[in-house]
Amino acid sequence: MMGDLTTSFPATTLTTNDQPHVVVCSGAGMGHLTPFLNLASALSSAPYNCKVTLLIVIPLITDAESHHISSFFSSHPTIHRLDFHVNLPAPKPNVDPFFLRYKSISDSAHRLPVHLSALSPPISAVFSDFLFTQGLNTTLPHLPNYTFTTTSARFFTLMSYVPHLAKSSSSSPVEIPGLEPFPTDNIPPPFFNPEHIFTSFTISNAKYFSLSKGILVNTFDSFEPETLSALNSGDTLSDLPPVIPIGPLNELEHNKQEELLPWLDQQPEKSVLYVSFGNRTAMSSDQILELGMGLERSDCRFIWVVKTSKIDKDDKSELRKLFGEELYLKLSEKGKLVKWVNQTEILGHTAVGGFLSHCGWNSVMEAARRGVPILAWPQHGDQRENAWVVEKAGLGVWEREWASGIQAAIVEKVKMIMGNNDLRKSAMKVGEEAKRACDVGGSSATALMNIIGSLKR
């Protein structure tokens, strides 16, 4: 089987002309899809000018994925779409539906060569989600595969270490050479359980990171300097390929938020707090009410994206009923309660002066590009380590003791982040560094240009 697959892509068939043909393979969920759409858009445009095939895993889970994919191909007619069908297992009680989809992708990745071999012109390289690492690196060893991780460099280090971590105790901080220790509270509990569904496919793919041509990270040199230096020194994990920061990637342009932008235009500069916990973080009704009462007491203008279900199509809640008439009216006097916004448009508005965030990595990079300070409220997964990175880089502060009865803490922290001039200056400095990194001649732009240049030789 392997012999048949590898002979489909002998090294001599790789394209060597001035327009490399690259395949971009995204994972599942908006947290994975968004950076891959940004990458595909960048690679198809100047100065990279690649022929791009974008692989879409079918079926999709959320309405947001469907909407963004449809919009993307409408605005990028030169990018070829390749659907890759996987079999989704039946829903299981207490198992994250996204984990089930991640596993189905990982288990199906070995079938990709059959689909890729039919593409024309021949492929120069693949840029893939980590879920495809084992399948691609074992069946297509002659084809350069750049694993693109959708989290921070620091959390990627932890993922790479999971094969060792799953054998260790969760009672003490995890020490990885060259890096500050990882507190156990920051590490997802499943990482200590090799039988957990997420841990099992993470281990399967992490073992094959060494066969990737490189590890691409949506971060930049000055944001995670110690981690990037340690990873590339060989002291942290000796068998990793080069770890290359290529961010923050330019985001796609969307239609402006007609309902919110006029309201924002009327607010004083840096006076609005943007509140969002991402596409996969659903809060309980009690948490939502606590946060709502805290925001109301803070007397701060805000835009709040309220989410009560992990999967958007399952979110049937009515905001007025959720908050109750009295609190809903009070909140509506000070801000906007919505189900969805164009986040990059909101963060880029001059009226927005702070971001109460779960610290999903896409949100962190979008705030970093614009120098918007973050008040971190991580919920699960990589978010606690991402919050650690945010605080260390000077982009925000991390309140580590959020709990029930948080109204007073909300009031205190919101006032702190909206009125802290030192933090605002620090965040603006991060924004300037992010802009330099992704501008022509910057460290991230140059790194990606060097990769594409190597495919033309």
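Using the three backbone atoms N, Cα and C, a Cβ is placed for every residue, glycine included.
Feature list (source: Swiss-Prot):
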BINDING   GLY31, THR34, THR150, VAL341, GLN343, HIS358, TRP361, ASN362, SER363, GLU366, ASP382, GLN383  UDP-alpha-D-glucose binding site
BINDING   HIS32, ASN94, GLY381  anthocyanidin binding site
ACT_SITE  HIS32  active site, proton acceptor
MUTAGEN   TYR102 to Phe  Decreases affinity for phloretin 2.9-fold and increases affinity for UDP-glucose 2-fold
ACT_SITE  ASP129  active site, charge relay
MUTAGEN   PHE130 to Ala  Decreases affinity for phloretin 2.1-fold and affinity for UDP-glucose 1.5-fold
MUTAGEN   THR150 to Ala  Decreases affinity for phloretin 2.7-fold and increases affinity for UDP-glucose 1.2-fold
MUTAGEN   THR151 to Ala  Decreases affinity for phloretin 2-fold and affinity for UDP-glucose 4.9-fold
MUTAGEN   PHE198 to Ala  Decreases affinity for phloretin 6.4-fold and increases affinity for UDP-glucose 1.4-fold
MUTAGEN   ASP382 to Glu  Decreases affinity for phloretin 2.8-fold and affinity for UDP-glucose 1.2-fold
MUTAGEN   GLN383 to His  Decreases affinity for phloretin 3.7-fold and affinity for UDP-glucose 2.1-fold
MUTAGEN   GLN383 to Ala  Decreases affinity for phloretin 3.5-fold and affinity for UDP-glucose 3.6-fold
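Everything Swiss-Prot records as a feature, shown here on the structure.
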| residue | record | Cβ contacts under 8 Å, 6 or more apart |
| --- | --- | --- |
| ASP129 | active site, charge relay | CYS25, SER26, GLY27, HIS32, PHE36, ILE105, THR147, PHE148, THR150 |
| PHE130 | mutagenesis position | GLY27, THR147, PHE148, THR149, MET159, THR202, ASN205, ALA206, PHE209 |
| THR151 | mutagenesis position | MET159, TRP361, ASP382, ASN386 |
| GLN343 | UDP-alpha-D-glucose binding site | TYR274, SER276, VAL305, SER363, GLU366 |
| GLY381 | anthocyanidin binding site | PRO188 |
| GLN383 | mutagenesis position | HIS358, CYS359, GLY360 |
Most Cβ neighbours inside 10 Å, all chains, among the recorded positions ASN94, THR150, SER363: SER363
Winner by Cβ contact number (other Cβ atoms within 10 Å) across the binding-site residues HIS32, TRP361: TRP361
Cβ-Cβ distance under 8 Å to PHE198 (mutagenesis position), same chain, at least six residues away: ASP96, PHE99, TYR102, PRO188, PRO190
Cβ atoms near GLY31 (UDP-alpha-D-glucose binding site) (within 10 Å, other residues, all chains): 20
Secondary structure at GLY381 (anthocyanidin binding site), reduced by DSSP to three states: coil
Pairwise CA distance, GLY31 (UDP-alpha-D-glucose binding site) versus ASN94 (anthocyanidin binding site), rounded so that it is a whole Å: 21
Other C-beta atoms that fall within 10 angstroms of the C-beta of ASP382 (mutagenesis position): 25
Cβ-Cβ neighbours of TYR102 (mutagenesis position) (radius 10 Å): 24
